[in-house]
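Structure, as structure tokens:
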Amino acid sequence: MLARHGPRYGGSVNGHSDDSSGDAKQAAPTLYIFPHAGGTAKDYVAFSREFSADVKRIAVQYPGQHDRSGLPPLESIPTLADEIFAMMKPSARIDDPVAFFGHSMGGMLAFEVALRYQSAGHRVLAFFVSACSAPGHIRYKQLQDLSDREMLDLFTRMTGMNPDFFTDDEFFVGALPTLRAVRAIAGYSCPPETKLSCPIYAFIGDKDWIATQDDMDPWRDRTTEEFSIRVFPGDHFYLNDNLPELVSDIEDKTLQWHDRA
């Protein structure tokens, strides 16, 4: 495990550095953080603050959210990933080292965006996926058979939202676009030959019934590099009670792969 100390690299901490001087290897790696369904960048402030200055952190605000809770407009995971990639591209030079973390739905989006970075020639150090089933192993394929009310009930359990919101008819009607988003999440898949050329590290809570260890283990088939899965105590939002240990693991692995490059 790497020792914690002052920053090893120049540049800003919470965003892209405009400093173009020096060897690209000396640039601090940037970790892009993808929130869960219904989450916003603000929900990951505590997570971001656990890192040292050795890793830059950028939490992604999904298009159409404007800092509000709730899912962004979502036709499909790849379509939203295209939008996010177009939004993010100006923030990274081709040689800047990047890594990706995604929790729940954010894991699917982070994977798709990481693939786009890889295809564009960027240095992707690692992909960290949290509480997110591997493509083709996502549960609740039966969502097409659920009523609107049943699907919204499932959504509240997936996101931790207050279910009382959906007892109000006006709020319920306004939440109907969420149904399309949940179906898009449940229907996400990609060809089996689609892989990242960086390591994949998976994290999960031992009491998570939304994404189980069996659901996440097939992430090993989505990398040509090493894979591991770590189980923490807790449910789908296990990370809230395990931030120091989780962040330490992510930071250590990011810096180790950065130093190998």
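Cβ from N, Cα, C; glycine included.
These numbers come from a predicted model, not from an experiment.
According to Swiss-Prot, the mutagenesis experiment Ser104 to Ala carries the following note: Loss of activity. When other Cβ atoms within 10 Å of the Cβ of Ser104 (mutagenesis position) are tallied across all protein chains shown, the result is 26. In the three-state DSSP reading, Ser104 (mutagenesis position) counts as coil.
Summarising the annotation, Swiss-Prot assigns active site to Ser104 (among others) and lists a curator's inference as the type of evidence.
Under the heading active site, Swiss-Prot lists Asp208 (among others). Packing around Asp208 (active site) is summarised by its Cβ count: 21 other Cβ atoms lie within 10 angstroms of its Cβ, all protein chains included.
A coil conformation is recorded for His236 (active site) in the three-state DSSP classification, outside any helix or strand. Annotated active site per Swiss-Prot: His236 (among others), in sequence order, evidence recorded as a curator's inference.
The Cβ of His236 (active site) has 22 neighbouring Cβ atoms from other residues within 10 Å, across all protein chains displayed.
Across the structure, Asp208 (active site) and His236 (active site) place their CA atoms 5 angstrom apart.
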